[in-house]
Amino acid sequence: MEPDSKKVKLDIFNFPTTRETRTPEEVAESYAEAVKSHPFYDNVHSVVDFYDSGTIKDGRGQIIGVVLREALPKYAASMASELLTSAAVRTSLRSMMFGGEPPLSGIAGYFDYRGSPVELKSRKTSFTYEHEAAWPAVFPVVDYVSEIYRHVAPERWKAQNDAIPDLVRIHGTPFSTLTINSRFRTASHTDVGDFDAGYSCIACLDGQFKGLALSFDDFGINVLLQPRDVMIFDSHHFHSNTEVELSFSGEDWKRLTCVFYYRAALGEPASYAEYQRRLEKSKTDTRFTPVVHHVRVKENGTSVNRPSPVYPISQSPFWVPMVAHCLQHCASAAQCVHEAMTADGSRLAEMMFGESLSTSDGIPLRGEDEKVKANGDSTPRPLSRLGGFSETNLMVSTAVEKKKYLDSEFLLHCISAQLLDMWKQARARWLELVGKEWAHMLALNPERKDFLWKNQSEMNSAFFDLCEVGKQVMLGLLGKEVALPKEEQAFWIMYAVHLSAACAEELHMPEVAMSLRKLNVKLKDFNFGGTRYFKDMPPEEKKRRMERKQRIEEARRHGMPSGSHEKRANWLTNDSFDYQTEDCVIDYAQHKWVLPALHAKEVTKTVRTGELPTTERVVRVLVVIPDPQSKLENVDCKLEVPDMVGSSSEWERLMSSPAVHRVLSAAQRNLQLPDSVTHGNVQTHFAFHSTLPTDIYDFVVLQHVLSRIPDDAQASAYIRRAAALCSGCLFVVETDVQCRQYYTLKYSIRCSYDTVAPLFFQQLHRVCYGTKTARVRTKGELESLIPTVCCARYKLQGSPLNTTVHVVSPFPSCEVQNLSSALCDRA
């Protein structure tokens with residue numbers, strides 16, 4: 001009995017109308033798989049949060065990165081941000097760096113498309129092609145970043161500038177490509193494909209956010225980037241972003257960054273061959289006049305795409321002045337203290353900060369079940385039309401019931417005989433090639449269960465050819481030229497289930513071998529660049545499809561407000577020699593904009609990249625400790641807390657640390673003033689906080705003094721008073737009442753922690769310093785007290801008091817710049 005074709009067509013596309021997202025179990029599985037290869041690093045995993053401009057080097061003196069604050073003019077950042085915001089779109093291509101979820105990311109400029117299903121390689125990105133008229137808006141920011149790069153690392157800049165093909169430069173700079181990220185917390189990765197002999201540059205173009213520091217994972221260093229900040233760095237070191245610091249669930253935030261780099265594959269022989277092919281083709285096209293008339297081949301060096309070697313850094317709070325540009329006046333003196341503090345067996349840190357730099361048995365870290373997902377801001381979204389299909393259990397189970405509709409006996413009554421014949425032939429050809437490859441795999445390993453999909457194989461080409469026919473089958477079933485998103489979803493999942501079942505039933509492959517996930521990935525490839533296989537089709541089919549494509553495009557144009565979709569279709573098949581057609585001259589004088597070279601000279605004038613000079617003079621450090629309000633002996637913390645607090649799981653967790661119990665059983669630290677101590681050429685002096693001396697020291701350390709001053713205005717005034725006693729910088733040592741993982745915690749756990757933490761740390765301060773009611777502050781509260789420039793925050797690892805050290809310049813920012821400039825002039 002013949003099936004009713006109308007009912008069949010209706011039933012084929014009658015899929016569940018529930019939101020097309022994955023189940024929680026599927027999301028969790030995807031997340032776990034992603035973080036195996038690309039883990040997230042939270043703030044707790046680092047030692048230093050670096051806030052100011054500085055030059056960061058590894059243990060052998062090689063530059064990791066140079067960061068410059070507010071180095072971009074406002075107009076340049078604003079112009080680029082306005083254009084590039086739309087370049088960051090949901091993409092599954094970088095989902096492994098976002099816990100298995102598609103982040104907001106995109107590329108602009110030129111790209112090689114090596115390993116991509118896009119056939120036409122080494123050319124403009126679709127974004128630049130589609131926004132060619134507006135593209136010059138990025139030229140100022142690209143010019144400024146390039147000049148900053150040239151001033152900071154001239155040898156690297158020159159190597160990159162000499163290697164990059166002129167055809168793919170962005171506005172004459174050594175950058176070929178931009179990567180734009182929006183609200184994207186990246187997991188640990190290196191930038192594979194960047195030019196080995198150069199550096200990459202990153203700029204924050206826009207945003208309102210806290211946290212999301214650029215973390216150099218192997219060094220424990222976080223660099224806080226805010227709008228208009230620029231960093232030149234070795235992108236072959238593993239790097240990531242720390243958590244966003246949200247005060248409450250649903251807090252609004254935004255962050256737009258741009259990475260500037262040279263994609264090394266654009267200078268390889270295959271790319272030059274593509275450039276030359278396009279150039280020769282353009283000579284026969286009288287309708288198009290190229291901007292560039294020859295291809296100059298350049299030496300590209302060797303890019304091995306391996307992570308840079310890691311030479312660890314010995315860190316202490318005194319490492320910060322060795323790095324910060326605004327503290328270079330005291331860098332050599334700080335180096336003396338740093339070396340003495342990090343020497344084997346040194347107890348200098350305990351003398352200055354009240355505890356060692358690292359404690360192995362401090363307050364325990366949280367379990368993953370207490371934390372929000374690192375990509376938790378990525379709310380579930382419908383799949384993109386450029387994707388494959390939803391893999392939810394409901395969608396899959398429905399598709400299993402409907403896969404029969406792609407059998408020939410059903411299609412016979414629903415589509416043309418010609419299209420059915422094409423379907424049968426393409427399907428048979430693909431299954432034949434899959435069978436051959438599977439037989440070869442079994443010959444090598446009879447126990448094999450998984451099918452290895454080779455992207456460059458004949459089987460892969462046959463799959464895309466089958467997809468082209470399948471797309472026409474879908475349109476034939478619908479009886480229209482354009483499918484709705486939900487119709488595409490329904491068809492492609494049914495298509496994948498049908499093919500997976502065919503592999504199992506006809507080729508006797510294990511069900512897991514040709515999995516739905518594997519087919520979904522390849523369908524995403526097809527929907528992004530399936531036109532690459534058009535050239536392999538028979539001439540009569542090419543003609544029929546071209547006519548059909550023309551009708552579809554015409555229908556799209558009539559129904560859309562802009563030509564963006566037409567542009568995209570044109571980009572996929574664009575084979576012209578259109579390099580540098582987007583370029584133009586920027587008249588900086590007419591706009592009254594500062595020239596990039598002059599601007600770079602100004603913003604980099606305090607940059608120090610050479611070796612630090614040594615000093616033999618005596619370095620004097622003043623350590624200020626709280627006055628002993630009273631002598632407290634044998635304090636039992638449990639007697640000091642209400643029963644409800646003392647019995648809470650949070651209190652028990654904090655009290656579980658052996659280091660905490662050592663603090664509780666130790667003698668009070670400030671019962672008497674210690675004598676001055678000399679370590680080499682480092683002299684350490686001590687004073688109570690109420691009787692500051694009048695002498696000037698190289699460095700002043702305030703050891704838990706502010707916890708004795710509850711009034712914020714008075715505490716800020718005290719910092720200013722102490723800063724006046726040092727010629728180098730000030731170290732503010734205080735308890736951070738928020739735990740190091742605070743912004744990664746679930747909000748219910750945060751609330752439980754907030755209830756007990758102040759009382760817990762007050763107990764420790766009573767024992768350590770005799771402070772009856774310590775004023776313990778959050779990181780934000782502490783930093784708001786600083787009246788000058790806070791250069792960095794150093795975190796004593798495993799500290800039972802959760803101690804942090806803020807490194808503070810004694811001078812306001814304008815005085816810092818003048819002092820640094822004077823030092824550079826003398827140098």
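Backbone N, Cα and C define each Cβ position, glycine as well.
Substituted residues are absent from this model; it holds the original ones throughout.
As annotated by Swiss-Prot, Fe cation binding site applies to His189, Asp191, His239, with the evidence given as a curator's inference. The Cβ neighbour count for His189 (mutagenesis position), using a 10 Å radius over every protein chain in view, is 18.
The Cβ neighbour count for Arg255 (2-oxoglutarate binding site), using a 10 Å radius and every protein chain shown, is 24. Reduced to three states, the DSSP call for Arg255 (2-oxoglutarate binding site) is strand. As annotated by Swiss-Prot, 2-oxoglutarate binding site applies to Arg255, with the evidence given as a curator's inference.
Here Swiss-Prot describes His189 to Ala as a published mutagenesis experiment; the accompanying note says: Impairs DNA base J biosynthesis. Classification of His189 (mutagenesis position) by DSSP places it within a strand.
Around the Cβ of Asp191 (mutagenesis position), 19 further Cβ atoms fall within 10 Å across all displayed protein chains. Quoted from Swiss-Prot for the published mutagenesis Asp191 to Ala: Impairs DNA base J biosynthesis.
Applying an 8 A CB threshold to same-chain residues 6+ apart, the list for His239 (mutagenesis position) reads Thr186, Ser188, His189, Thr190, Leu214, Ser215, Phe216, Asp217, Phe233. According to Swiss-Prot, the mutagenesis experiment His239 to Ala carries this note: Impairs DNA base J biosynthesis.
Sequence-distant neighbours of Val259 (mutagenesis position): residues of the same chain at least 6 apart with a C-beta under 8 Å from its C-beta are Leu178, Thr179, Ile180, Asn181, Asp191, Ser200, Cys201, Ile202, Ser235. For Val259 to Ala, Swiss-Prot lists a mutagenesis experiment annotated as follows: No effect.
Annotation of the published mutagenesis Glu391 to Ala in Swiss-Prot: No effect; the original residue is retained in the structure shown.
Experimental mutagenesis at this site is recorded by Swiss-Prot as Lys436 to Ala, annotated: No effect. Cβ neighbour count for Lys436 (mutagenesis position): 13 (other Cβ atoms within 10 Å of its Cβ, all protein chains included).
Within 10 Å of the C-beta of Lys518 (mutagenesis position) there are 17 other C-beta atoms, taking all protein chains into account. Per Swiss-Prot, mutagenesis Lys518 to Ala is noted as: Decreases binding affinity for both J-DNA and normal DNA.
Look at Lys522 (mutagenesis position): DSSP puts it in a helix. Where Swiss-Prot documents Lys522 to Ala as a mutagenesis experiment, the accompanying text is: Decreases binding affinity for both J-DNA and normal DNA.
Here the residue is the original one, but Swiss-Prot notes a mutagenesis experiment at this spot, Lys524 to Ala: Slightly decreases binding affinity for both J-DNA and normal DNA.
Around the Cβ of Asp525 (mutagenesis position), the number of neighbouring Cβ atoms within 10 Å comes to 22. In Swiss-Prot, the entry for mutagenesis Asp525 to Ala states: Abolishes preference for J-DNA-binding. The structure shown retains the original residue.
Among the mutagenesis entries in Swiss-Prot is Arg532 to Ala, noted as: Decreases binding affinity for both J-DNA and normal DNA.
Lys522 (mutagenesis position) counts 19 other C-beta atoms within 10 Å of its own C-beta, drawing on all protein chains shown. Classification of Lys436 (mutagenesis position) by DSSP places it within a helix.
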